[in-house]
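Before any comments, here is the structure.
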Amino acid sequence: MAPKKAEEVVESPPVSSEEEESGSSGEESESSAEVPKKVESSQKPESDSEGESESESSSGPEPESEPAKTIKLKPVGTKPIPETSGSAATVPESSTAKRPLKEAAPEAIKKQKTSDTEHVKKPITNDEVKKISSEDAKKMFQRLFSETDEIALLQGIIDFTSTKGDPYEDIDAFCIYVKKLIDFDATKNQIVTKLQRLKKKFNNAVKNSLKKGKTEDDIEFAKDLEQKGFELSRKIWGSNGVLVTGKSSRKKVGGTPAPKEMKLVAHSTPKKQQEEAKKPERTEAKVVNTGLSIGKEIASFLNADNGSSCGLDESTLTAVWAKVADGAEKREVEEKWKKLKAKQFELCLQRSGLVNETAKMIFKAYES
């Protein structure tokens, strides 16, 4: 059995040299230094094996040993090669294995950033936009003063005028007084604009009723709160309202001064024309003022023509007129006064135009 092991070692060098020649140039450089050593060591057993083979040639048959040599040479020759190639190949594998880790780090960061941005920037749907727009529209057109606030505001005007006076003269104190009665913290401008709208609403309701042939007593509303608000507005801005009678009593007797054009006519015309022009000037100048009450209109008319012979002043006439029952007849008289004032305005405009024409003619005659 010993000679068979020796024969296996003898034929290993030639097989390894053939595989090294077919390999890469880098492996040939590394294996070239090791091959001579193996060849030298392998040559010694060849001599021994040759002697043993000669001695055994007579004893054993040769053809049985040759196929055993060829079968076992391939694994013996290939054993040192994978060790060198494996050691050389493991180095680049370790270097290349680290690179995907470095490249994977920024990719993971990018994924985190994209996931964060997707989480933050959510797309807004059409339903959400409609909800937002509807909420904004409700806030824009939301009613500040409720119906109960309007009634409290009107009642506050009546109470304030009875205790402290006209709210328009001391509007700051009135706003402080009314804020306690309203459910929200209203500003001064909001309160003033609301008063103007309530007054306009009352006047429009009265005008519409008069067009239909009805009086203030006949005006009715479907809701109880609206009816109550109208009754309070009537106490404030009606013919016998607190603010209407208060304004008339606070004004002085006499109207606005006559226009300058009227004075020019008086100085430029002859005596007869002066006498005819003076009488209507006084009466019309007194009556044209739209802010006057009916009592003051009558007082100014009587005092303009008769002086103090009647013994009637503005306060007594306004007080007596306030006692007149509020009804259809009283409303008709007030409407007639309004129409008369409108006609007086038209007459005043016509007269001013006539004055301008006469003044131009006088000026031309004076220059010539």
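Positions of Cβ are set from backbone N, Cα and C atoms, glycine also.
Heads up, this one's the original sequence, none of the swaps are in it.
In Swiss-Prot this protein carries:
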type    : residues      : note
MUTAGEN : Cys175 to Ser : Decreased DNA binding; when associated with S-310 or S-348. Loss of DNA binding; when associated with S-348 or S-310 and S-348
MUTAGEN : Cys310 to Ser : Decreased DNA binding; when associated with S-175. Loss of DNA binding; when associated with S-348 or S-175 and S-348
MUTAGEN : Cys348 to Ser : Decreased DNA binding; when associated with S-175. Loss of DNA binding; when associated with S-310 or S-175 and S-310
For Cys175 (mutagenesis position), the number of other Cβ atoms found within 10 Å of its own Cβ: 18
Alpha-carbon distance [Cys175 (mutagenesis position); Cys348 (mutagenesis position)] in Å: 41
Cβ atoms near Cys348 (mutagenesis position) (within 10 Å, other residues, all chains): 16
